[in-house]
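What Swiss-Prot records for this protein:
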{"type": "BINDING", "residues": "Gly10, Gly11, Asn12, Gly13, Phe35, Ala36, Asp37, Glu38", "note": "NADH binding site"}
{"type": "MUTAGEN", "residues": "Gln118 to Asp", "note": "Drastically reduced enzymatic activity. Greater effect on catalytic efficiency for pyruvate than L-arginine or NADH"}
{"type": "BINDING", "residues": "Gln118", "note": "substrate binding site"}
{"type": "MUTAGEN", "residues": "Cys148 to Ala or Ser", "note": "Reduced catalytic efficiency but no change in the activity. 3-fold decrease in affinity for pyruvate, 3-fold decrease for L-arginine and 2-fold decrease for NADH"}
{"type": "BINDING", "residues": "Met206", "note": "L-arginine binding site"}
{"type": "MUTAGEN", "residues": "His212 to Ala", "note": "2 to 10-fold decrease in specific activity. 77-fold reduction in affinity for pyruvate, 6-fold decrease for L-arginine and 3-fold decrease for NADH"}
{"type": "ACT_SITE", "residues": "His212", "note": "active site"}
{"type": "MUTAGEN", "residues": "Asp329 to Ala", "note": "2 to 10-fold decrease in specific activity. 43-fold reduction in affinity for pyruvate and 18-fold reduction for L-arginine"}
Amino acid sequence: MTVKVCVCGGGNGAHTLSGLAASRDGVEVRVLTLFADEAERWTKALGADELTVIVNEKDGTQTEVKSRPKVITKDPEIAISGADVVILTVPAFAHEGYFQAMAPYVQDSALIVGLPSQAGFEFQCRDILGDKAAAVSMMSFETLPWACRIKEFGRKVEVLGTKSVLAASLIKGTAKTVDPLSTLQMLHGAEPVFRLAKHFLEMLIMSYSFVHPAILFGRWGSWDGKPVPEAPLFYQGIDQATADMLTACSNECKDVANAIMAACPGNDLSDVKDIYQWYLEYYHEDIQDDHDLYHAITTNKSYKGLVHPVKAVDGGVAPDFGNRYLTEDIPMGMIVFKGVAIAAGVAIPSNDKLIMWAQEKIGKEYLVDGALTGKDVATTRCPQRYGFNTLDAILTGKK
């Protein structure tokens, strides 16, 4: 049996996945990119040649994988019709366009994958696919599997590093699909090793979308507006107050998870960890001092040299609040979590404080007097936007 895979996107991740998946026996890869004339440019750039994926292995060696997608197109009917697996490797803000494009053509037995998904992926998918949403299966990954960069558009991409383990959540539909975990593992190769989370809300809650806003707030929350000489260190430059804010937001995540389990027995969110535990698990080899969250972040070697997003101004630099750390992490992260918290009846004052500060910085209005009634809520992926107003609706997809 040939597994038909549609890879959505034209960026670093789409290049990498297309090349790796197309190299597997019994796999047909179609690439769907809706952006401008990207499909035409990719087709022209590749010509009659093969796509090359350069993989930097953990032992220091390099492997070259050469393959060729069957088709690269802007036409969703060609790419989606009959596809067993549809994988979105585009930023969250672009998901809506792809869901709308696939809706008329996606088959009931399709597995729809967000790689990564970001919070609210399932709500948006269910809303746009309508009646089909109950049949299809949805899989959400927490991040991209690799650090990767296009070296030559349409022809060559390099994998700089590959994660060892990656978690995914799964909502099974009523129709029978290809086996989700083993199929995705086969498409990617030996690493990362994929593990299945117990619940899709575990992935949503543990996306920790408060981290970037909290660090920005910690550094710039009381900023006097005067330029600074250079961009401050981002993670390694946090203070104890920021670590305390991160802990408070994390505790509120646990509160919401516990409330959902109490209200809706049978929904297991017991794997929702506090952020300190998460750091110890995922970065144990990189952390030099792990006795508390503050030191776990500031001594994390993988964060060395990473600085705040800034823009040049007269006299130095100033914070760039138009960066994705706020423009994506608020509407596609914190607001989604806020919506779940409201449905669960749990107050999250620390998260609210960050949202109120951040929305002012990016000129948006989501939260008004603790309620999601702002004029820009319709641009977010909170469940309420789609009519999922209760815990039951959030969990089942039935409004």
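A Cβ is built for glycine as well, from the same backbone N, Cα and C atoms used for every other residue.
At each noted position, the model has the original residue.
Positions of Swiss-Prot features highlighted on the structure.
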residue: Gly10; record: NADH binding site; CB count, 10 Å: 26
residue: Asn12; record: NADH binding site; CB count, 10 Å: 19
residue: Phe35; record: NADH binding site; CB count, 10 Å: 14
residue: Ala36; record: NADH binding site; CB count, 10 Å: 10
residue: Asp37; record: NADH binding site; CB count, 10 Å: 11
residue: Glu38; record: NADH binding site; CB count, 10 Å: 19
residue: Gln118; record: mutagenesis position; CB count, 10 Å: 25
residue: Cys148; record: mutagenesis position; CB count, 10 Å: 25
residue: Met206; record: L-arginine binding site; CB count, 10 Å: 22
residue: Asp329; record: mutagenesis position; CB count, 10 Å: 25
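You'll find the Cα of Asn12 (NADH binding site) roughly 20 Å from the Cα of Asp329 (mutagenesis position). A straight line from the CA of Gly13 (NADH binding site) to the CA of Gln118 (mutagenesis position) spans 15 Å. When secondary structure is read from DSSP and collapsed to three states, Gly13 (NADH binding site) falls in the helix class.
Calculated from their C-alpha atoms, the gap between Phe35 (NADH binding site) and Cys148 (mutagenesis position) amounts to 20 Å.
Between the alpha carbons (Cα) of Ala36 (NADH binding site) and the residue listed as 'L-arginine binding site' lies a span of roughly 34 Å.
Within its own chain, His212 (mutagenesis position) has Tyr325, Leu326, Asp329 as residues 6 or more apart in sequence whose C-beta sits under 8 angstroms from its own.
Comparing the binding-site residues Gly11, Gly13 on other C-beta atoms within 10 angstroms of each C-beta gives the minimum for Gly11. When the alpha carbons of the residue listed as 'L-arginine binding site' and Gly11 (NADH binding site) are compared, the span between them is 25 angstrom.
Cys148 (mutagenesis position) carries a strand DSSP state (E or B).
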